[in-house]
Each structure stands twice: as C-alpha cells, then as structure tokens.
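Here's the structure we're looking at; comments come further down.
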Amino acid sequence: MMSSLSVEGMLLKSARESCLPARVNQRRNGDLRRLNHHRQSSFVRCLTPARVSRPELRSSGLTPPRAVLNPVSPPVTTAKKRVFTFGKGRSEGNRDMKSLLGGKGANLAEMSSIGLSVPPGLTISTEACEEYQQNGKSLPPGLWDEISEGLDYVQKEMSASLGDPSKPLPLSVRSGAAISMPGMMDTVLNLGLNDEVVAGLAGKSGARFAYDSYRRFLDMFGNVVMGIPHSLFDEKLEQMKAEKGIHLDTDLTAADLKDLVEKYKNVYVEAKGEKFPTDPKKQLELAVNAVFDSWDSPRANKYRSINQITGLKGTAVNIQSMVFGNMGNTSGTGVLFTRNPSTGEKKLYGEFLINAQGEDVVAGIRTPEDLGTMETCMPDAYKELVENCEILEGHYKDMMDIEFTVQENRLWMLQCRTGKRTGKGAVRIAVDMVNEWLIDTRTAIKRVETQHLDQLLHPQFEDPSAYKSHVVATGLPASPGAAVGQVCFSAEDAETWHAQGKSAILVRTETSPEDVGGMHAAAGILTARGGMTSHAAVVARGWGKCCVSGCADIRVNDDMKIFTIGDRVIKEGDWLSLNGTTGEVILGKQLLAPPAMSNDLEIFMSWADQARRLKVMANADTPNDALTARNNGAQGIGLCRTEHMFFASDERIKAVRKMIMAVTPEQRKVALDLLLPYQRSDFEGIFRAMDGLPVTIRLLDPPLHEFLPEGDLEHIVNELAVDTGMSADEIYSKIENLSEVNPMLGFRGCRLGISYPELTEMQVRAIFQAAVSMTNQGVTVIPEIMVPLVGTPQELRHQISVIRGVAANVFAEMGVTLEYKVGTMIEIPRAALIAEEIGKEADFFSFGTNDLTQMTFGYSRDDVGKFLQIYLAQGILQHDPFEVIDQKGVGQLIKMATEKGRAANPNLKVGICGEHGGEPSSVAFFDGVGLDYVSCSPFRVPIARLAAAQVIV
C-alpha cells in the first residue's frame, strides 16, 4: 500500500509526522511497535482538508496530493451508511459524529485515529436504532448484511473468526447513545462462546480463563438478552463458593467453573423453558436486538426524563473484539478519570482489578483496588496508560472517563468519554484548565452545568467533629456532600417517600440501573459493594447526590428491611446521616449548615458575569434573605413581598387581623398605624443589605383570608375575639363578607389598595420613611414600588396617584427627596394584551409568571397536581409549566407585552419575578425576548447568572 504512494509519500514525510499528536511523537522512538499501525492512518488524516489545508501544504513547498488518496482510504458517504468500522490506527468515524455513532462509538473511532491501542470493531448507527424501532423492533432490511461486512473486517484484522474453535473471536456488544447514560442500557461480553469454541479457547489460553469467560457470558447474555434475573445465576455461584468453602470468584478452579457453566445452562431451561442458543451468529443478532431494545427500557426512559434528555434517535451498538483482563495475574481491568471527578484535583483517579473483566468494576460486583496498585504490579502498562491519559486530555481538552484492560501485560483502551463530575469538580476543572491554557473562559462557562451550581449550594454538616462518636461505619466517599434521611431498602420506597415529602437514605447491597428512579428521589445512597467508579458512584456524582459506596462493614437484608453493622441493627425508617466527602456512615439526624462560596467558584462566576447581558435579581422578603441574595451575586431585589413580613411575630399578625376585621376606615387606620413601624424597620434592613442596588417592593397582594387563623370556625372566632376585642357576632359577619368562591381571582392585589387606600398609604409611607432614614445614614437607596394584579390602566393610575401623594408628603416632612420608580406586575393576560396602555403609566414591568401561567392555562396551582403527572406521562405536556416557562403560550404573552410596552415607553424596564427566573431554559428564553432582568429565590441566583451567561457563549 505504501509503495503505491512512493514519491509523494516520501515528499510528505515531514508533513505526516508533524500531524502526529505531540505525545505520540515523543514516544515514537520508544514504542515503534504501537506506531507502525498508526502511521498510515495519520498520513491519511494529514492529507485531509480538515486536518491540513492545501494552502498550508503549498506554503511548505509541497504539492497537494490528488488521486493518491484512493488506495489508502476510499471516500465514505454517510447518508445511508449504517455500520462504521474502527481499530488498528484507522476508523470510518470521528468524535464529531456523536449523533450518528453515539458517544462511545465516536470516541472509539477517535482513539483509533490518534494511534491508541483500540481493539478492532464496528459501530451500528443510532439511525439504525431509530429504523429498528420504526420497523416493529426488528432489524431493518439490509442491516444484517452490513453488520456481517463489518464483522468480516474485524475478523481479518484479528486473524480470527466468530464461532471458529481453532481461531476464536469473542466479541463485546455495547450500547452508546449520543449523550452518556451510565448503566442505563445494555452490554454483553464474551459473545460467541459455546461448548466447542470454549474448548478451543481453553487449548489456547488455559481452561480456567476459558470457562470463567464462558460462565460470565452465560450470566450476562441470559440477563440482558433472555430476561433471566441475574440473581438466579448469582445463587448458583454463591452456592458453589459455599460448598467449596471459598469467598472469592478467583479461587474457583477450572473444574469448578466448568461445572458452574452446566448449572448456568440449566438456569436457561428452568427460567425460560428453552436452551441457551449456541449459534454465535444468532447470539450476535439477539444481542444487537437487545441493545436496541434497551433504548426503550423503563430505566433508560426514566433516566432521560430525570435529566431532560430529548431529541435523540436512539442508541448505537458497538461490536468489538474482546480483550481479556481475566487471563491471570498479568491481566486486569480498570476505570479511571484523568482528574478527580469529586474535587477536580489534577491527579489520576480510578480503580483497578487484577484478573477481572470490566463489568466487575463498573457494575460494582467486586470492590476494586486503587489505581496506584497497577503501577506496582504492571509498571509498563501503567506508564503507557498515564501517557495515553495525557494524550486524550490534551486532545479533547476536558477531563476524561476511561475504561481499559490489560491482557497479559499489554494495554488496550476500551472507552473514553467526557467524565461526569460533581459541582465542585466541574468548577475546579474549568478554572484549572483555563489557567493551564487548555481552554478559554467562554469554553469554561459552557463546561459547568447549572445543575453543578445547584449541588454547590447544598448544605454540609454543621460540625463534623460533633458526630464522631456516632460514626458506625466508613465506606468509600463516592459522591460528596451531606445527606440526612430515613433508611429505606428499595427504589420504589424511596420514590414513594420522596413524593410524601420524606427524606430517604437508599441502602442497597449494590445498585443496579433499575434503581435509577429511587436513587434520584433519595437524599443519599449507601451501598455495601461497589467502588468509586461503580454505577452508584457515577450516577450519584452526575446528580450531585451524596453517596457512600463499598461499605464492607454493612450487611443488607432486603427481605427483613434491615442492615447490620456487627451486632448493631438498623431498621427501615431509622434516621441515618451520610458524609459523602469522607465516606462516614453516622447514626441519627445530624445538623446541616448552608454552603459557602469557594475561591474557584467566585473566579468562575466572575467570568459568567462578564459574559452575560441579563441582570439577575432576587426574590427576598427579609434583611437576612436580602443579605443571602447579595452574597450569591444578586444585582438587586426584584420582588420583596410585603405580606411575608406580617407573619414574623404574634404582634404583627394580630395587628393585621385587627386591620382586616375593622369596620370603619378609622378602625382600620389604628391597626395600620401599629403595622407601620414593623414594615419600616424591615425595609430599613433590606435597604441596608442592598446598599446601592435597586429594591422592588410589591404592595400587599394575597387575599385577606390568608391572614386569618387556621382551624374550625369556632376556633377562628374565639382567637379573633381575643385579638380584636370584637364580639362573636361581629366576627361571624365579617368572616362571611370575606368568604370568596375563588379567592385567587377575587379581592386581592391592587383591588385591596383601591378599596382601602389607607392600606397602600401605610405601606408606601413605611417604604419612603425607611428610604430617607437609610439615605441619612449614608446608604444608597434605590426604591421601586410594584402594584400587583393590574388588569386595566385605570387601576395602575389610581395606585400611582396614591403613591406619589404619600411620597411627596414624606419627602416634605423629612426634608429629603429621592428618586424612585413605580411599576406593575403583569400577571393577568389582559394586562399583557393591553401592555401599550399600561406601559404609558409604568416605569417598569415585572412579569409574575406564576400567576400569569395559572391564568393563561386555567390551571389552579393548588389543584394541578391531580392531573399534571398524567399529562406529563402521556406527553400532553412536555414540562410542568409552573417550573419551565411555556414558550408558545405564556412566553408569547411576555414577548408581546414587552414589545408593546416599550413601543409606548422606550425607557420601560422589563423583567420577571416568578420562580421561572431561576430555571435555565426559561432564562434563555427571557434573554431571547429582550428582558432586562430575571428575579428568583436567593439560592438560585448563581444558577440564573450562569444560565444567562451560557445563552451568550
């Protein structure tokens, strides 16, 4: 092949070598064996326009090649191609083809292309999966022929054949969607074995290895393809170990394993009424079908729902020649991250098992050893692994999750993908990689997910030293953070308890992908088996869920719903605390403390703030809330709900009730005079906390009945009689007058202030007295008064008149004049429709998206739970509209009102103050329609800041 390139091949030698990765060039002289098969593919890539342009070649004095490429690698048209091969330094795909090849397939192709040792294989595309689903869950026409053609390539590369006892070719069959879904879809290893093939394999590689591989295949194929519970195979294994008096699988002899194979084959007959299929080609077809089927499995669907993964065509299928980590003490398998996924520390973080296969580590079947043990027992393979990690991290410019196998001291790379990480890890990795000049700040902003920040805002233990006497066990610190909850033993119970508002600690011997719903619902996860890279650990870290894994001291009894630690018994419902940072298991409920911003997070958030256009405010009702908001980076208060201040003490609520029960304006004014100093004091505290930043104060909004006592009517009357000094008859009459059929659409918002102007007057007087008082103390106060529930311009005009009159009086009395704004909440659809009229009166609009959603859909927030889950399950709604803004309906009202309002008033400030202001996809929409700010709860402020930046980058 190379001779056909002759002259141009010699001329382009320097260009070819310059295209090799830097680390590969460094290793060239020391490892020619690994580079020989790499050179041809590197040569082809160097001639590809995407890699080296023609102008670059001309500038070097070299002539661009022409038809010379055809003998090396024929052009590939991917329009209808469904099977792509890779391995031995060449591939038909690359990392940019994730949507077609899935993440695993695209990265296998890429690793092959950059010269790493990847076992040859083929990838069946995600489009083929989509066709499979559309074809009644059967392989579409022609696909099997394409698979067979790809298999021929693998057989030629490996000089072996599927099903040939003299030259056996065991295969792995793995799933791989475009977005990583750890453990959610299926894998089959050692495919192609039967009695004849395993005998041939035994002759070549030893009987113990061959029959160990065979029993693993029978177990995995039976579970994944035939639907036989793994526990039925595990029972046979545990029974045999008990009979032999051994504890480890590795202590079983070849004869033991051969006997175990027969027991496993009997499981097929007992469980399914049919024998294990011995035809390797049939095994492959069934395995491909099973992987395609796993795309639509309940656990995969639930994982996609939890993580809001949509728009994917399906999973790819990766069929790859097997390499074996279970061929004795010179073999092994491992999983690693190029940096610590929990902390972000720049240090290899992983685990390794000698004489084992990959699923033993990933599935948590055996608790592995630290990666450092590999350096001692396999130094050459370890050195090469470290070099490969440097190559991959430099190539992808990200922290990578890598699976590898060592077969008789030779390293093979089985998978690489962008590594899942905790919030803490994500931020540190992003900051470090910017400092290392690997990425720029805009890339860093894209690398950290909003969910990562959510994790960082979770509490930690208040005083770890205080609970040391209650630590009963220590496992592996698989996912950091603190969790406190009641012990439960099934995923179903965890989901049920979560729905009931209970905090659950899910305790399992080991988690499986079927547990994904319960893992998401639980406050924390504790497992007896599994390492730092087990299913439980990887999934928990991705969600920021506290997890302690591999806690060997605990014994879990699911049937009795208990677990034991020595003589101690912990029952279902007992309180337990977990420290995912240290791995400690602690009895009882331990106190939690709010989180604090790290230096890395402050640096990262400063980049986000520089990038974003949208301002981020906070909804805060007390001075403490305001201080928290400011510490979290809020640029002001977008919603201060005055009514929340009324519940701060018994004296305040009693004064409110006197105001509500008042019969005459004079009585009402007496009660309001009692409330004024309370409101003024709170406003002073908020203005002080927000020195130099705007504070938007909403006038009283909720229906008055919300301030009355709860309980039966007699209790309410008695309590009000004590609070107000009124007679029972007077109170009964007043309560009857306050009663409403639909209070949320009744006597509330600006309707209160118009009916009782003295109510608006009291609140506004308190606001401006506090503003002037703080100004006199050197605080810069920027007050904004918001009138709620406006549906007509006349309503707003009325309240503005009252507000401006009170402001003028206060300024005259106190001798100070301040600038201020008066605006309104747009929460009634009619207000959005006539926004140009309202905009003429207002200084600002703030969309109250909670009520606007309620009134636009006609859904009562208090009752929507009765049918919302049904709507979501049936696809009638894609999201809860009270969490994610409805862009087609409510969103269009917001867009229209913004445009109309600004047409009437070009200086109109526009924002939103519903909880949608902290939801990332909603923030992106608000930025797109040109709002000036969003306002959300104090703890969601960093999330909104990042979401607003990610829209820009």
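The backbone N, Cα and C atoms fix where each Cβ goes, and this holds for glycine too.
What Swiss-Prot records for HIS535 is active site, tele-phosphohistidine intermediate. Per Swiss-Prot, substrate binding site is recorded for ARG641, ARG698, GLU827, GLY848, THR849, ASN850, ASP851, and the stated evidence type is similarity to another entry. Taken from Swiss-Prot, the feature Mg(2+) binding site applies to GLU827, ASP851, supported by similarity to another entry. Swiss-Prot lists GLN869 to Pro among its mutagenesis entries, and the accompanying note reads: 60% activity in the cold. 60% activity in the cold; when associated with S-873. Experimental mutagenesis at this site is recorded by Swiss-Prot as ALA873 to Ser, annotated: 10% activity in the cold. 60% activity in the cold; when associated with P-869. Mutagenesis annotation in Swiss-Prot: ILE885 to Leu, described as 50% activity in the cold. 65% activity in the cold; when associated with V-952; the structure shown retains the original residue. The active site, proton donor feature in Swiss-Prot is assigned to CYS913. The mutagenesis experiment ILE952 to Val is recorded by Swiss-Prot, whose note states: 25% activity in the cold. 65% activity in the cold; when associated with L-885.
Sorting the recorded positions ALA873, CYS913 by the number of other Cβ atoms within 10 Å puts CYS913 first.
Applying an 8 A CB threshold to same-chain residues 6+ apart, the list for ASN850 (substrate binding site) reads GLU827, ARG861, PHE882, GLY914, GLU915, HIS916. Annotation: ILE885, CYS913 are the recorded positions among GLN869, ALA873, ILE885, CYS913, ILE952 whose CA atoms are within 10 angstroms of the CA of THR849 (substrate binding site). A simple way to gauge crowding: the CB of ILE885 (mutagenesis position) has 27 other CB atoms within 10 angstroms, across all the protein chains here. For the pair ALA873 (mutagenesis position) and ASP851 (substrate binding site), the C-alpha distance works out to 24 angstrom. Note: the substrate site is recorded as ARG641, ARG698, GLU827, GLY848, THR849, ASN850, ASP851; in the same chain, LEU639, ASP701, PRO788, MET825, SER846, PHE847, LEU852, CYS913, GLY914 also have Cβ atoms within 8 Å of that site's Cβ centroid. The 10 Å shell around the Cβ of ARG698 (substrate binding site) contains 26 further Cβ atoms across the protein chains shown.
All protein chains shown were included, and the count of other CB atoms within 10 Å of the CB of GLY848 (substrate binding site) stands at 25. Closest to ILE952 (mutagenesis position) by Cα-Cα distance, out of the binding-site residues ARG641, ARG698, GLY848, is GLY848.
Considering only the residues assigned to substrate binding, ARG641, ARG698, GLU827, GLY848, THR849, ASN850, ASP851, the longest pairwise Cα distance works out to 15 Å.
When the recorded positions GLN869, ILE885, CYS913 are ranked by how far their Cα is from the Cα of ARG698 (substrate binding site), CYS913 comes first.
Rounded to a whole number, the distance between the Cα atoms of ILE885 (mutagenesis position) and ARG641 (substrate binding site) is 22 Å. Here the C-alpha separation of ILE885 (mutagenesis position) and GLN869 (mutagenesis position) works out to 17 Å.
Counting other Cβ atoms within 10 Å of each Cβ, the binding-site residues GLU827, ASP851 show the lowest value at ASP851. Looking at GLN869 (mutagenesis position) and ASP851 (substrate binding site), their Cα atoms lie 20 Å from each other. By a simple count of nearby Cβ atoms, those within 10 Å, the most crowded of the recorded positions THR849, GLN869 is THR849. Burial estimate for the recorded positions (ARG641, ILE952): highest at ARG641, by number of other CB atoms within 10 Å. The two recorded residues, ASP851 (substrate binding site) and CYS913 (active site, proton donor), have Cα atoms 11 Å apart. In this structure, ARG698 (substrate binding site) is part of a beta strand by DSSP.
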